[in-house]
Amino acid sequence: MPRETSLVTIIGEDSYKKLRSSRCLLVGAGGIGSELLKDIILMEFGEIHIVDLDTIDLSNLNRQFLFRQKDIKQPKSTTAVKAVQHFNNSKLVPYQGNVMDISTFPLHWFEQFDIIFNALDNLAARRYVNKISQFLSLPLIESGTAGFDGYMQPIIPGKTECFECTKKETPKTFPVCTIRSTPSQPIHCIVWAKNFLFNQLFASETSGNEDDNNQDWGTDDAEEIKRIKQETNELYELQKIIISRDASRIPEILNKLFIQDINKLLAIENLWKTRTKPVPLSDSQINTPTKTAQSASNSVGTIQEQISNFINITQKLMDRYPKEQNHIEFDKDDADTLEFVATAANIRSHIFNIPMKSVFDIKQIAGNIIPAIATTNAIVAGASSLISLRVLNLLKYAPTTKYTDLNMAFTAKASNLSQNRYLSNPKLAPPNKNCPVCSKVCRGVIKLSSDCLNKMKLSDFVVLIREKYSYPQDISLLDASNQRLLFDYDFEDLNDRTLSEINLGNGSIILFSDEEGDTMIRKAIELFLDVDDELPCNTCSLPDVEVPLIKANNSPSKNEEEEKNEKGADVVATTNSHGKDGIVILDDDEGEITIDAEPINGSKKRPVDTEISEAPSNKRTKLVNEPTNSDIVELD
């Protein structure tokens, strides 16, 4: 019986044909992504594109079932595709890259997909994909897990809540989804030091018989087995140094971790196209440590002091190791284990140009790290794949007549809705009318040819937009990426410059606002500039978007007043430029900022709606000096 027989029975022949012709994007091939890839392959999606920036690490293997020890340091996306080939019946296209990289993944690249699955572990990328979904009206299945908690949320642009419709509180825990090959924050280095390095040296079982013929190496290929044994021996070699209690060999650990391994990462050129390269330690730093006194827990010290502390504390733990039956557990209240994690994390931070932290700060962070759970990933991925059939309206017995009839899913603890069952599945809510992403502005995509970008003057561009959407004479135009004022009725300095000369380009987002009306105004529109070299010359195609007249709201609503009193700020600001590496985890501070809504310099113009403005600077930041390419900022 063909594999698809049961699926055809459930969804019908016509829906099965639609499914086979569907093209989906899976962003993330880690914990949830591995499970999702397996699920959507078995569901017979016709074409699946997989994007992931990361490479495989040892810590991934306990829950990311598509990967084996032989795959360590290999790209997740391409390795996952190879791992599923034996049961695959879909066209699979892997990419190793940052989904927020506009040069690799321009907006028109996303247009080919029927649905997007998010399996990400970082907030900036989630927000970015959510905005792409809103600009292109593409359905998005958002998901996430943290330990035993998880959730899944279908997002239908314009019909249901988007990712930004609900506030994202700063998490009190730090989910361990991967151990980064490209750390960008102190937390990444602390996770590496605590969950990988410390466990490998002091808490893992000693090596068994590495030549055991019954050992499952994940392959029958003799060369591959040889390579796996080599990798395994390298890891066990560090532990052998600990077992030997030979303090003179501690510099070998430093050399392996902070010189050899860093050089291996540097050899993977794709990792460093958009980020600063790490700088490994030097032999002289390792071999000439300074003698330092015990430093205070609230001080950081120099990198040389960190190296000396690492050597000293490793020697202490070496002496403890046999006394504790060759197994030491990390405990944040154990001064020795905490000191080891702190020094290792700080050395790694220094190498990756990340600020070092005091032992006191690291104790607070390391004590809150929770592990990822494979079962939670599988449950959330299963719910995501099943709901996609309803999002695409492929179930005849449960047709989707109204998108708010679709369900999201939360674990009981995460949802606070019911403790009587593991999963709660409330129906989707309509968009939050105060959401700055999906409700406060209209959205669209401007298709531009490269020559048009270089020839069209700003004044002509403004006229084109004003006439297309029936805006009055008094308008303002902002570069929403960094809140630069480009044009308004008393600022026309840039009118004779071309779009490229004022640093507008592929991926730029502009905000066009009505500044004239007192009672009724034209709703603001946010436009994404999609520059495509394959478009005909002089192409500047504006989207067919209905921009309605709305009531001017110059005074804060009741909800806004309550929020202001509660939070002490006019608006929760979101960052509009991602970090150089595009890797951000859920412990990012959601900064708050108060924006002065009073007219500036005596102007009688209506102030910019602070909920539309998503960057921590006022709209009247004027570009007066000659523009430079460095001013171009990608969308968060």
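Cβ from N, Cα, C; glycine included.
Sequence annotations record features per position, and here Swiss-Prot assigns active site, glycyl thioester intermediate to Cys177 based on sequence analysis.
Per Swiss-Prot, the feature ATP binding site maps to 28-33, Asp52, 60-63, Lys76, 121-126. In three-state terms derived from DSSP, Asp52 (ATP binding site) belongs to an extended strand segment. Of all Cβ atoms in the protein chains displayed, 26 besides its own lie within 10 Å of the Cβ of Asp52 (ATP binding site).
Cβ contacts within 10 Å of Cys162 (Zn(2+) binding site), excluding its own Cβ and spanning all protein chains shown: 25. Following the DSSP three-state reduction, the secondary structure of Cys162 (Zn(2+) binding site) is coil. For Cys162, Cys165, Cys435, Cys438, the entry in Swiss-Prot reads Zn(2+) binding site.
Quoted from Swiss-Prot, the note attached to the mutagenesis of Cys177 to Ala or Ser states: Loss of function.
DSSP assigns Asp121 (ATP binding site) to coil, not to a helix or a strand. For Gly28 (ATP binding site), the Cβ neighbour count at a 10 Å cut-off comes to 29, with all displayed protein chains included. Separation of the C-alpha atoms of Asn62 (ATP binding site) and Cys165 (Zn(2+) binding site): 34 Å, rounded to the nearest whole number. Counting every protein chain shown, 21 other Cβ atoms lie within 10 Å of the Cβ of Cys165 (Zn(2+) binding site). Compute the center of the Cβ atoms of Cys162, Cys165, Cys435, Cys438, which mark the site for Zn(2+); besides them, the chain residues with Cβ within 8 Å of that center are Gln134, Glu161, Phe163, Glu164, Pro431, Asn432, Val437, Ser439.
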